[in-house]
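*Asks:* Heads up, here are the entries from Swiss-Prot:
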type	residues	note
DOMAIN	4-99	domain 'SSB'
MUTAGEN	Y21 to A	1.3-fold lower single-stranded DNA-binding activity than wild-type
MUTAGEN	K34 to A	Significantly lower single-stranded DNA-binding activity. No effect on the levels of DNA unwinding activity of PriA
MUTAGEN	E41 to A	3.4-fold higher single-stranded DNA-binding activity
MUTAGEN	K81 to A	Significantly lower single-stranded DNA-binding activity
Amino acid sequence: MGFTNLVSLAALIEKAFPIRYTPAGIPVLDIILKHESWQEENGQQCLVQLEIPARILGRQAEEWQYRQGDCATVEGFLAQKSRRSLMPMLRIQNIKEYKG
């Protein structure tokens, strides 16, 4: 199946965990993103609030320059958190400072 799986989100960096490395030496950075916005749904304004775990791999994880409390725009895709958990996790492919 070739379904589209693209996510773009402006969010607050709620928490950034220490960088770790896979057994193959790939850097991994796990973060928690917090988002709040007003969206239109069925002709009504709806307050959307969420927290979602996110992961950055490779060079971007090593070059991490953001801090807790910073706002960023992230782009990536959703995947299950782990082999044992079907909970969603945002796999970040691009991150940049949010400039409102």
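Placement of Cβ uses the backbone N, Cα and C atoms for every residue, glycine included.
Keep in mind that this structure shows the original residues, not the substituted ones.
Give me the local environment of each listed feature.
*Replies:* Residues of the domain 'SSB' (4-99) grouped by DSSP class, helix first, strand second and coil last, total 4 helix, 66 strand, 26 coil.
The Cβ neighbour count for K34 (mutagenesis position), using a 10 Å radius over every protein chain in view, is 14.
Cβ-based neighbour count (10 Å, all protein chains) for E41 (mutagenesis position) stands at 8.
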*Asks:* Does anything in the same chain, at least 6 positions from Y21 (mutagenesis position), have a Cβ under 8 Å from its Cβ, and if so what?
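*Replies:* Same-chain residues close to Y21 (mutagenesis position) (Cβ under 8 Å, separated by 6 or more) are P27, V28.
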*Asks:* The domain 'SSB' (4-99): mean pLDDT?
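*Replies:* Across the residues of the domain 'SSB' (4-99) the model's pLDDT averages 94 on the 0 to 100 scale.
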*Asks:* Roughly how many angstrom lie between the C-alpha atoms of K34 (mutagenesis position) and E41 (mutagenesis position)?
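*Replies:* Roughly 20 Å, rounded to the nearest whole number.
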*Asks:* For K81 (mutagenesis position), list the number of other Cβ atoms lying within 10 Å of its Cβ atom.
*Replies:* 13
